[in-house]
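K.L.:
The structure is given below, and queries will be raised subsequently.
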Amino acid sequence: MKMFKSLSLIPRIVSPFQKCYSTDLINLVGVPRVKITKGQNRYLLVNIHTHGFTKYGRVIVRGADVDNHLAIFDSILEELEPEGICAKILGGGRILNEPDNKKIKIYGTSRTFGGADHTRTRNILQAWTTYKDFKITVKQ
């Protein structure tokens, strides 16, 4: 009988942890993997994760027509910090996005954050439904 009473306490113990993990994961999965604009832009390859859970992250691509890569990073932080999501920059470069011709060219490096793995960026873009039919070239 004592064992059954002990087992009845398990849902009360597990429930707060379950809510914490599930809401954090929902926030993480809700972040779009790709946001790039039309034309020639700077871009960042970013690993995002919930605070304290660096092992369970995902990689996103963010690009914009700005003066430097730091401006992109600032916009990423403004987007993610209210959700409790942390960001680690993996590198940066440039993207030439031509949606009319269905072509994307990935090249260059970021002076601030170093070079990104352009092949990984290409794979993320190809997995995204918007850019699935695009011809994506990588120049190291």
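Just so you know, glycine gets a Cβ as well, placed from its N, Cα and C.
Don't look for the substitutions in this one, it keeps the originals.
This is the feature table in Swiss-Prot:
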type	residues	note
ACT_SITE	His69	active site, proton acceptor
BINDING	Arg42, Ser110, Arg111, Thr112	substrate binding site
VARIANT	Asn27 to Ser	In strain: kenya_2
VARIANT	Ile72 to Val	In strain: kenya_2
K.L.:
Could you state the CA-to-CA distance between Thr112 (substrate binding site) and His69 (active site, proton acceptor) to the nearest Å?
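P.N.:
With the alpha carbons as reference points, the distance is 7 Å.
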K.L.:
Which whole number of Å gives the largest C-alpha distance between any two of Arg42, Ser110, Arg111, Thr112, the residues noted as binding substrate?
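P.N.:
Maximum Cα-Cα distance: 12 Å.
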K.L.:
For the recorded substrate site formed by Arg42, Ser110, Arg111, Thr112, which further same-chain residues have Cβ atoms within 8 Å of the site's Cβ center?
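P.N.:
The surrounding set, listed in chain order, is Asn68, His69, Leu70, Gly92, Thr109, Phe113.
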K.L.:
Would you say which of the recorded positions Asn27, Ser110, Thr112 has the most Cβ atoms within 10 Å of its own Cβ?
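P.N.:
By the 10 Å Cβ neighbour count, Ser110 comes out on top.
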K.L.:
Relative to the Cα of His69 (active site, proton acceptor), which of the recorded positions Asn27, Arg42, Ser110, Arg111 have a Cα no more than 10 Å away?
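P.N.:
Of Asn27, Arg42, Ser110, Arg111, within range: Arg42, Ser110, Arg111.
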K.L.:
Quick one: what's DSSP say for Ser110 (substrate binding site), helix, strand or coil?
P.N.:
strand
K.L.:
Would you mind reading off the Cα separation of Arg42 (substrate binding site) from Ile72 (variant position), to the nearest angstrom?
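P.N.:
Spelling it out, the Cα of Arg42 (substrate binding site) and the Cα of Ile72 (variant position) are 8 Å apart.
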K.L.:
In whole Å, how far does the CA atom of Arg111 (substrate binding site) lie from that of Ile72 (variant position)?
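P.N.:
Cα to Cα, Arg111 (substrate binding site) and Ile72 (variant position) are separated by 13 Å.
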